[in-house]
Amino acid sequence: MTALFEPTEHPHRRYNPLIDQWVLVSPHRAKRPWQGQQEKVNEEQKPSYDPTCYLCPSNKRITGELNPDYRKPYVFKNDFSALLEDTPAPEKSSDPLFQSSQARGESRVICFSPDHSKTLPLLTALEIEEVIKVWQEQLRELGAKYQWVQIFENKGAAMGCSNPHPHGQIWANSFLPNEVAREDRTQRDYLLKHGSVMLVDYVKRELALKERIVVETEHWIALVPYWAIWPFETLLLPKTHVKRLTELSDEQSKDLAVILKKLTTKYDNLFETSFPYSMGFHAAPFNGEDNEHWQLHAHFYPPLLRSATVRKFMVGYEMLGENQRDLTAEQAAERLRALSEVHYKERTK
């Protein structure tokens, strides 16, 4: 006799309507022993100022240019930009196997604060508000010239961060990147088929179910999406229809700072380490269309799985077949939800 399906025990696939892909969920594998790579935990106390850091105030960058003695978030042109403003278009090819297109743009760096030691969860909500204001200013400026502006942060050496001073990046593109183009298509198709906005509908469903919500504030929710790929992946969304960061009300912007601090604090508290991740915002492009199908959201993709030293590797089947995870989204959300919103470094002894 076939056993009844149990999502915490039996392998199954979950569909991600946002990117039109499936993920294999294998919860029984979470019980397997681990004898693989153990990454060294680097938890030494960082100074608030490092004279050797290229990003600290008044220091010389690798190009020889001096940083100002900044006291709030500081933005500058990336010294090793992946995109250039004046890039000629390649010649058109008639061969369908050898196609290329023009890629113009700009790359900028945003230092979140002058303090070398403070990542987002260690900043105050007011300090994070200042970061959000700069994000919004950059979107307005760059969105006037480019159809896509990507705000993101790679936190930690495990995510390829090349400088320990807490910072993010802002890339402006003359084109829609692959992930964004896919989300644009799926959200547009959903609106045409259902007459409503996909991620607005999704927020309503998750608010009713509550089992995958990690943090909820007045205007925002952070949750482990039903279709999550990374072990403790989260999706951050406003509760109402908002297409871009620049369209947030003052109250929504302030509340975004609150939930960013709470969510990233829970991440750090999970394994009591500075939790690595890649995060970024997706929102309506600056392409002259109404983009009613779009809903602002942020993706957090952290690699850690079992501890501060054991991470998820996207290899083998994930590279050649489809994405796979062990822990269910509901189990991951339960663990994150139960964590304190007071950072482990700030707890009273």
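Just so you know, glycine gets a Cβ as well, placed from its N, Cα and C.
Note: His167 (active site, tele-UMP-histidine intermediate) has non-local neighbours Leu55, Val109, Ile110, Cys111, Phe112, Glu153, i.e. same-chain residues 6+ apart with C-beta under 8 A of its own C-beta. According to DSSP, His167 (active site, tele-UMP-histidine intermediate) is assigned to a strand segment. According to Swiss-Prot, the feature active site, tele-UMP-histidine intermediate maps to His167.
Neighbour density for Asn154 (UDP-alpha-D-glucose binding site): within 10 A of its CB lie 19 other CB atoms from the protein chains shown. The UDP-alpha-D-glucose binding site feature in Swiss-Prot is assigned to 29-32, 78-79, Asn154, 160-162, Gln169, 312-313, 317-318, Gln324; the stated evidence is similarity to another entry.
Taking Cβ-Cβ distances under 8 Å and a sequence separation of 6 or more, the neighbours of Cys53 (Zn(2+) binding site) in its chain are Asn59, His116, Asn163, Pro164, His165. If you look up Swiss-Prot, you'll see Cys53, Cys56, His116, His165 marked as Zn(2+) binding site, on the strength of sequence analysis.
According to Swiss-Prot, the feature Fe cation binding site maps to Glu183, His282, His297, His299, an assignment based on similarity to another entry. Counting only same-chain residues six or more apart in sequence, the Cβ atoms lying under 8 angstroms from the Cβ of His299 (Fe cation binding site) belong to Glu233, Thr234, Leu235, Leu236, Met279, Gly280, His282.
Applying an 8 A CB threshold to same-chain residues 6+ apart, the list for Ile221 (variant position) reads Val203, Glu206, Leu207, Ile213, Val215, Leu236, Leu237, Lys239, Ile259. Quoted from Swiss-Prot, the note attached to the natural variant Ile221 to Val states: In strain: RM 7004.
Under its natural variant entries, Swiss-Prot includes Ile229 to Val with the note: In strain: RM 7004. Look at Ile229 (variant position): DSSP puts it in coil.
Here Swiss-Prot notes a natural variant, Glu334 to Asp, with the remark: In strain: RM 7004. Glu334 (variant position) falls within a helix when secondary structure is assigned with DSSP. All protein chains considered, the CB of Glu334 (variant position) has 15 other CB atoms within 10 Å.
A separation of roughly 18 Å, to the nearest angstrom, links the Cα atoms of Asn154 (UDP-alpha-D-glucose binding site) and Cys56 (Zn(2+) binding site). Under the DSSP three-state reduction, His116 (Zn(2+) binding site) is assigned to coil, being neither helix nor strand. Nearest in space to Gln169 (UDP-alpha-D-glucose binding site), taking C-alpha to C-alpha distance over the recorded positions Cys56, Ile229, Glu334, is Cys56. Sitting within 8 Å of the Cβ centre of Glu183, His282, His297, His299, and not among those site residues for Fe cation, are the Cβ atoms of Leu18, Glu179, Val180, Leu235, Gly280, Phe281, Ala283, Ala298. Ile221 (variant position) falls within a strand when secondary structure is assigned with DSSP. The 10 Å shell around the Cβ of Phe313 (UDP-alpha-D-glucose binding site) contains 12 further Cβ atoms across the protein chains shown.
Neighbour density around each Cβ, counted as other Cβ atoms within 10 Å, peaks among the binding-site residues Glu183, Glu318 at Glu183.
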